[in-house]
Amino acid sequence: MGTIHLFRKPQRSFFGKLLREFRLVAADRRSWKILLFGVINLICTGFLLMWCSSTNSIALTAYTYLTIFDLFSLMTCLISYWVTLRKPSPVYSFGFERLEVLAVFASTVLAQLGALFILKESAERFLEQPEIHTGRLLVGTFVALCFNLFTMLSIRNKPFAYVSEAASTSWLQEHVADLSRSLCGIIPGLSSIFLPRMNPFVLIDLAGAFALCITYMLIEINNYFAVDTASAIAIALMTFGTMYPMSVYSGKVLLQTTPPHVIGQLDKLIREVSTLDGVLEVRNEHFWTLGFGSLAGSVHVRIRRDANEQMVLAHVTNRLYTLVSTLTVQIFKDDWIRPALLSGPVAANVLNFSDHHVIPMPLLKGTDDLNPVTSTPAKPSSPPPEFSFNTPGKNVNPVILLNTQTRPYGFGLNHGHTPYSSMLNQGLGVPGIGATQGLRTGFTNIPSRYGTNNRIGQPRP
């Protein structure tokens, strides 16, 4: 029978756990500003959706989706604060840094799905273009632009700031960079403003507002309603082109890949580690991106028998810690030994050692012989670690197998196979190599019976 718990602790539901973590984040003063912007975002998004319905403008709807993306970015910022408050647990030993990577990936993918929805609706509108009312179009444009810029420039969103710098440039950034170089060639004083890489979120907000302003002007002047659909397609393409590089970068981080720009540096560090005093080999190295700007890795280092494990571990960690923040180093000594000979009494039914194969098995070392820091056998008589993990039969005593195979009669040979040690000690029948030139093997060096056969009692002719 199991243990009876009189006062069992009630299990929290998913929403209960979520509410508890939200209270943990809300207790931090740094999150109050984010929560305030989140409330304002919900209010602005509600008004913009009503104005989209009244104006019947799909271009304004596409621009409103950028405001919804700002709400996702604020949620990502809250998750980033929550990650800094939580410590690694036994279940999540590397911490919760990958959660903010997942939040960035989900936000960018949802923005791209919204852009695809706008493209689908725009394709339907090309067949039957409805009438656009410009009453709230310009007002909604400036409200969305001001709020988007104010949110992006006021809130320090570390995950999106890192991704926007680390990811490849979008086609919109490349075209704007070309225009900026041409403009700075005419007016050199603008180089400090336009030549640096522009924020992709600010750039798409400005470009979308510019497209809506052109839409408003053309509809007011010529009642050209098709320009609203064209502007919606342009905003959707700019949104997709801006979010795609970020989703690719965050997806690669989730797949635990190694960043291309650090592969050369890691190779250089591995070569430096392999030249350290006492290090014989560095193998099974694996490095991956744990979070934004943090690498994790594991490496196996084989050292000499007389090398100091703690010194080698300190030097290896010191070399790799410049790039790899979370590092696991497994050190084992180059300790190949000969198995011990059979010891103890032999059973009475064993006729002769030479008619049997003796397979000595190494004994399992106790836990007291292990180094608690590196999990490396401390004594030089221990087997190599790669042959010590989950090896069956380590606690089995030496096994003696009876050799019952016989050879045909009439050739003057023994009935049993010639022992491996006897063959080597006899020089494999090569003239000039006597019995004194035996080789060391992992089997017993029993004196050979060349020319005798005790089993049938007949001398060799």
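Heads up, the Cβ atoms here are built off N, Cα and C, so glycines get one too.
Just so you know, the substitutions we noted aren't modelled in this structure.
A quick note: this is a predicted structure, and the numbers were derived from the prediction, not measured.
Listed in Swiss-Prot as a mutagenesis experiment, LEU66 to His is described as follows: No effect on heterodimer formation with SLC30A5 and no effect on zinc transport; when associated with H-201. Under DSSP, LEU66 (mutagenesis position) is assigned to a helix (H, G or I) in the three-state scheme. Within 10 Å of the C-beta atom of LEU66 (mutagenesis position) sit 24 other C-beta atoms, taking all shown protein chains into account.
For ASP70 to Ala, Swiss-Prot lists a mutagenesis experiment annotated as follows: No effect on heterodimer formation with SLC30A5 and no effect on zinc transport; when associated with A-205. Non-local contacts of ASP70 (mutagenesis position) by the CB criterion (under 8 A, 6+ apart in sequence, same chain) comprise ASN41, PHE147, ASN148, THR151, MET152.
If you draw a 10 Å sphere around the CB of PHE201 (mutagenesis position), it holds 24 other CB atoms from the protein chains shown. For the mutagenesis experiment PHE201 to His, the note given by Swiss-Prot reads: No effect on heterodimer formation with SLC30A5 and no effect on zinc transport; when associated with H-66.
Within 10 Å of the C-beta atom of ASP205 (mutagenesis position) sit 23 other C-beta atoms, taking all shown protein chains into account. For the mutagenesis of ASP205 to Ala, Swiss-Prot gives this note: No effect on heterodimer formation with SLC30A5 and no effect on zinc transport; when associated with A-70. The structure shown keeps the original residue.
Note: the CA-CA distance between LEU66 (mutagenesis position) and ASP205 (mutagenesis position) rounds to 8 Å.
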